[in-house]
Amino acid sequence: MVKERKTELVEGFRHSVPYINTHRGKTFVIMLGGEAIEHENFSSIVNDIGLLHSLGIRLVVVYGARPQIDANLAAHHHEPLYHKNIRVTDAKTLELVKQAAGTLQLDITARLSMSLNNTPLQGAHINVVSGNFIIAQPLGVDDGVDYCHSGRIRRIDEDAIHRQLDSGAIVLMGPVAVSVTGESFNLTSEEIATQLAIKLKAEKMIGFCSSQGVTNDDGDIVSELFPNEAQARVEAQEEKGDYNSGTVRFLRGAVKACRSGVRRCHLISYQEDGALLQELFSRDGIGTQIVMESAEQIRRATINDIGGILELIRPLEQQGILVRRSREQLEMEIDKFTIIQRDNTTIACAALYPFPEEKIGEMACVAVHPDYRSSSRGEVLLERIAAQAKQSGLSKLFVLTTRSIHWFQERGFTPVDIDLLPESKKQLYNYQRKSKVLMADLG
């Protein structure tokens, strides 16, 4: 019997290995809203969290309970009270909050404990720890409204949490915390997750919401946002009256976390099976990241980038789209190359060859990874090469191309005669290849 070859599985595993190594030993804070816990996909999310733990990732899981609390209040005919979009937790509400949060804690602990069942790791034990790692204090009175048992964080015992993580446990935190006087307070899961990520110096904070991420005007997922961009999104939603959706709540925390040193915050959907794994173990992820520094950088190439450039351009050379370059030639000309790199993978490149006497430059060896050709990476490279040419005192830019004629024409290049090429370039023109010459004024 011939076994079926799973090519996609092999390729996926190969691509995920660098991320497995990168994430091992790092601390991630995962925020699960009550909506995520209610969803039918929650069992899969818990299994994926168990998988992350088995890969050596240090995990703090923070759960919320808004819908469960509201359901408990409704069942007991107790009207919920809010002031400035914050729940007012009176004594009766507090008892119902503690019931809902306690039930969820036991349920999540049980699910995490058995998350590796029916997997090759069955039998491996996951230790889930909860405790009084957070000390709370009351919100107090605002505009004459007493928030009663609604609270905020006073301090976090990060050393105790680190000891639990060092021992291999998953730390589970709910929305109820106690004060130094022994009173219980209702906190928001967003504040808990955000402050934990900051205090623990977490590598990532991950939030599960109903949407896959932040979308643009065309409905496409925005893969990255800087904190100021995320803040603008929050303010735009608040102007529409959206103060408490999962996305808005998470973005508020993500902005604060990133500005306080958390490298990346990820917004993904609890409705998408495997979203957590796709986000963490693929180059482009599946949701939206809030980052202080982009995972994608455009910069001048160095000698260490030659391998990545060769891997990118070889298929195009084999198809006859690019002129073949040897490693030795690349080594000599590497200072002329600009690359776009994403998570240490070269996804686009281009070179600028100046002809100072004629005040003209050639943009050559333009290549974009197949996964990114529908995006704007080519335009980004063109803008950067044009800027470099202008800084070098050049007034025109030309390209030789056999396949991308229309692309360059749409961006201001016009076909010209070979005679307009610099003399030294004209002498090297390959008449068998019959490349078209297009030129643009740099202005």
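Here the Cβ of each residue, glycine as well, is placed from N, Cα and C on the backbone.
Just so you know, the substitutions we noted aren't modelled in this structure.
Here Swiss-Prot flags 296-443 as domain 'N-acetyltransferase'.
DSSP gives Ser54 (mutagenesis position) a helix state. According to Swiss-Prot, the mutagenesis experiment Ser54 to Asn carries the following note: In PT2M217.
Under the heading of mutagenesis, Swiss-Prot lists Gly287 to Ser and annotates it as follows: In PT2M216. Taking Cβ-Cβ distances under 8 Å and a sequence gap of 6 or more within the same chain, the neighbours of Gly287 (mutagenesis position) are Gln212, Gly213, Ile221, His266, Leu267, Ile268, Ser269, Ala275, Glu279.
DSSP assigns Gln432 (mutagenesis position) to coil in the three-state reduction, outside any helix or strand. The local packing around Gln432 (mutagenesis position), expressed as other Cβ atoms within 10 Å of its Cβ over all shown chains, amounts to 4. Here the residue is the original one, while Swiss-Prot reports the published mutagenesis Gln432 to Arg with the comment In PT2M217.
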CB contacts for Ser54 (mutagenesis position) [other CB atoms within 10 A, all chains]: 15
Assigned element (helix, strand, coil) containing Gly287 (mutagenesis position), judged by DSSP: coil
Inter-residue Cα distance where the pair is Gln432 (mutagenesis position) and Ser54 (mutagenesis position), in Å: 58
